[in-house]
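Quick notes on the structure that follows.
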Amino acid sequence: MGLELYLDLLSQPCRAVYIFAKKNDIPFELRIVDLIKGQHLSDAFAQVNPLKKVPALKDGDFTLTESVAILLYLTRKYKVPDYWYPQDLQARARVDEYLAWQHTTLRRSCLRALWHKVMFPVFLGEPVSPQTLAATLAELDVTLQLLEDKFLQNKAFLTGPHISLADLVAITELMHPVGAGCQVFEGRPKLATWRQRVEAAVGEDLFQEAHEVILKAKDFPPADPTIKQKLMPWVLAMIR
């Protein structure tokens, strides 16, 4: 059995892994794990990833979890352009720096924006208070400013003149609040231009394919009560 990727494109790290593999012509079998149906919580999936999270990778008898680890594994196993994860010590360190920063900052803010603005009221039927939503969106705005000031600055991409894993991970995160109807790029011309560069670099068709699900988040039907009961503890733990 060749490379298998366990993904749901509703998930932002899954989108990053999917885009990277497709863009670099890495052959893989796609194994869909439907988060909305709670398939990631099943005993069957726990055999692949006991943490019950996506993405997950299976390469023969070898399994791997965590999106950054998976992306790095793919850069090392397959012949991909150097700019994704440069050999140059300091250029690579810049990518590492962003990947270390984003997990508890941009990811948290973008995830909370999606769930508080759309997924709780629409999918789970549990509206959040206006105060909570306002605080979530304010936190997102602060994080976006940090992204611009610390990482993008006046560069073409987050870590230099070429796209890297940092940009791919960042853009897939930012499309979460976009899917919730947040005007993430409005009033931020540098960030908006950067998005256009990233989209062009990965290919517009692939970019749209990967984000088709999240851009329809507002149209999700209400969750079945049984699914809601199963998912709620997982959701609350995820966005806390």
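Placed from the backbone N, Cα and C atoms, the Cβ positions cover glycine too.
Residues as originally present; substitutions not included.
Summarising the annotation, Swiss-Prot assigns glutathione binding site to His40, Lys53, Val54, Glu66, Ser67. Taken from Swiss-Prot, the feature domain 'GST N-terminal' applies to 2-82. As annotated by Swiss-Prot, domain 'GST C-terminal' applies to 88-220. Among the mutagenesis results in Swiss-Prot, His176 to Gln has the note: Increases activity towards alkylhalogenides, but not hydroperoxides. The residue drawn here is the original one. Among the mutagenesis entries in Swiss-Prot is Trp234 to Arg, noted as: Facilitates binding of substrates and increases catalytic activity.
Structural mapping of features recorded in Swiss-Prot.
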residue : record                   : CB count, 10 Å
His40   : glutathione binding site : 22
Lys53   : glutathione binding site : 21
Val54   : glutathione binding site : 27
Glu66   : glutathione binding site : 17
Ser67   : glutathione binding site : 27
His176  : mutagenesis position     : 30
Trp234  : mutagenesis position     : 15
The domain 'GST N-terminal' (2-82), counted residue by residue under DSSP: helix, strand, coil: 31 helix, 17 strand, 33 coil
DSSP state at Trp234 (mutagenesis position), helix/strand/coil: helix
Additional residues around glutathione, ordered along the sequence, whose Cβ is within 8 Å of the centroid of His40, Lys53, Val54, Glu66, Ser67: Tyr6, Ser11, Pro13, Cys14, Asn49, Leu51, Pro55, Ala56, Thr65
Residue counts (helix, strand, coil, in that order) that DSSP gives for the domain 'GST C-terminal' (88-220): 98 helix, 2 strand, 33 coil
